[in-house]
Structure formats: structure tokens, C-alpha cells
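Annotated in Swiss-Prot:
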type: DOMAIN; residues: 53-105; note: domain 'LIM zinc-binding 1'
type: DOMAIN; residues: 115-168; note: domain 'LIM zinc-binding 2'
type: MUTAGEN; residues: Cys53 to Ala; note: Reduces transcriptional activation; when associated with A-56
type: MUTAGEN; residues: Cys56 to Ala; note: Reduces transcriptional activation; when associated with A-53
Amino acid sequence: MLFHSLSGPEVHGVIDEMDRRAKSEAPAISSAIDRGDTETTMPSISSDRAALCAGCGGKISDRYYLLAVDKQWHMRCLKCCECKLNLESELTCFSKDGSIYCKEDYYRRFSVQRCARCHLGISASEMVMRARDLVYHLNCFTCTTCNKMLTTGDHFGMKDSLVYCRLHFEALLQGEYPAHFNHADVAAAAAAAAAAKSAGLGSAGANPLGLPYYNGVGTVQKGRPRKRKSPGPGADLAAYNAALSCNENDAEHLDRDQPYPSSQKTKRMRTSFKHHQLRTMKSYFAINHNPDAKDLKQLAQKTGLTKRVLQVWFQNARAKFRRNLLRQENTGVDKTSDATLQTGTPSGPASELSNASLSPSSTPTTLTDLTSPTLPTVTSVLTSVPGNLEGHEPHSPSQTTLTNLF
């Protein structure tokens, strides 16, 4: 369209009419703004008013401008304050304390879940590491002392929401944790202990610090315990009562580091049980000596103890039960042998015992003459000669001797 044949006022009138038509026909570009349902629009600017850009502060003389957070912006001035991304073509933008953010930077800085190490936001699509109720970036899940990155399957410990690797957590439990702990020294000590174990210097090399490993893996006996033949119908009940009898006024202690070698300098960690906890565990032990994971979960809810503590208690109770069974078996064998010796069993050779059982009785027999009651009694003594009766010859003289007493 050429405007050279028109005068000045007519040209301005035509331009204004074209602007009004463009304003009515041009679609508004809007986007929802977080926390306020504010729209970011790009209307055409009218000639009767002058708008100031909220970004640069200058006058907006462009045909179109952006409206965000109830402010006007140049299309080039609406940017993220962090990454400087131009938000002209973005669907959404976010405002916080007067600053404009893109979606990624806003969630990174002001999201609900934050990394417990760097305290920065965690994106919903990002892989994380979880420990208890805390969430970490993959690169932030490291040991507090040596900054060793921990991955899935590594052993670690936590104290006061701080993460430690296995070596430094053991040193922390031992109570000899220095201010600047050298990770290389601990690794060298562990290697030396492993070499000593391979050389046959003892089993303590497996754990140079002599401390338990709280890695969630129990040392409970696998499967059901082997069944033993009971010496009597009431032996199981008697052994159970003997194994689990204790004074109700005293608290029973559980040695949690029993499966591991103990050190003289290390104080043994013990767990004290309350009376209702002991009664619950004993009553269940009378029903089942080796509870499974489901039973342990129910017992943990009733007693308030952890599954690890319950596993160790049942393991110790089974060991006591077996020891008492063996003790009762040995006591029964000793009593049986003593009773046999007291009955007066003949101690002669086996041949003499068998011959004596086959030979006539050696008890003296009295014969009375019924024809002469007044005569003295004639006593004959039958004397048994050791030997087999079947071995005597048929013509051998009788071994019975008649003694005339008058």
C-alpha cells in the first residue's frame, strides 16, 4: 500500500484504523502464571498510552508486548533471572519475590523436596538416593568425612542426619574418631588385617575394629533347627522352663555383638528388656522356636522392639534350649548307670554267667525222713560245679554229696 498521495493527517488516520483492526483480529497469547492465575498476554500497544517495560524500564514502542505478573514487558526482556532463558515462546513462567523464573529453575530452587546435603531442590524426573526420611542427589550421597560416593549396595551408617561410610562409622562407634580421619590409613589397616587372616593369625582380622556391622543383614540360623529325640514326654517342657526361667525383678540383657569378636577396649552394647516384652517373647517361644518374618513383624509391633533384636533373642533362646536338653540327656544316662550298679549284677566272666543260669540251684535242700520223725534230720547239700551240664559225660559220677550228720 502506498501512502505518498495522501496528506499527513490522512495517513495517520489510516494507520490508526489499521492498528484498531489488527488489535481486534490478532489472537491473544496467554499462559497461566503459577500462584495467581495470572496471564502472560501479548496484546498490541495502543497509540493513546505509553507503557513502561518492567524489565529494562524503557518505553514500549513495539507493536506487541508481553503482560506477566500484571506488568508489561518487552518481548526480549521477559527472561529467567537464573539461566537467562527467553520466555517469549515458553508456555509458563513463575514469579517469586519479584523475580521471574523458568519452570526448571523454579522447581530446582523452590520445590518441596530438597537435597539433605546441598539443600537444593530436586526435580521430579531426577534419580535420588533415600536414607530414612531424607533424600539426596546421586552426587551428594557421600561420606561426610572422606567424601566417598556411596552407591546401591554399599554399607553406610547415619548419625545426626549425617552419612558415613562403613569404615568411618565403625570408628565413630568405637569412640576413637579423630577430627581429621585419614581414609587411606583405615584402608591400609583393613588390608593388613585381611593379610593376617589369610596367614592364619586368627579370625579377628575379618573385623579390625571389633565392632558390629549394622547393615540390616542378620546372622540368624537358616531354616528350622534340627529335631532331637526327647528322652521323656515332659522333657521339652522342663528344658524350656529351665532355659527361660529368670527373676522377674531383674532385667535380662541381650548381647548384640555376640557373633563378632569382641575387643577389650570396646564396651559391649546391650539391650534391656522390660517385663511385658519378656513375657510376650517367652509365651511365643513356647509355641514356635523359630518364627518367620511375618511372626517377627507381629512381635515387633507388640513389643516395640526391632526385628533384629527379636531374631537374636530367639537365637539365644534356642541355644539355651538345646544346651538344657543335652544336659538332661547326660543326667539321665548317669542315673541309669548308677541304678544298674546298685542292683548287684554278677561281675564274673560271661561263660560263668551262662553256666550258672543253666546249672541247678546251689541253695541247700533239706530232706526229712517221714518214716522216723524222731530221727535227726538228714541234710544233703547239692553243690553245683561250674561248667556246662551238656558237656558232662553220661557215665560221670554225680556231683551231689550226701552228708550223714549222725
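Placement of Cβ uses the backbone N, Cα and C atoms for every residue, glycine included.
Since this is a predicted model, take the numbers as computed values, not measurements.
Less than 8 angstroms from the CB of Cys56 (mutagenesis position) sit His74, Cys77, each of them six or more residues away in the same chain.
For the domain 'LIM zinc-binding 1' (53-105), the DSSP counts in helix, strand and coil order read 3 helix, 18 strand, 32 coil. Cβ environment of Cys53 (mutagenesis position): Lys59, Ile60, Tyr65, Gln72, Trp73, His74, Cys77 lie under 8 Å away, each six or more residues apart in the same chain. Mean pLDDT for the domain 'LIM zinc-binding 2' (115-168) in this predicted model: 86.
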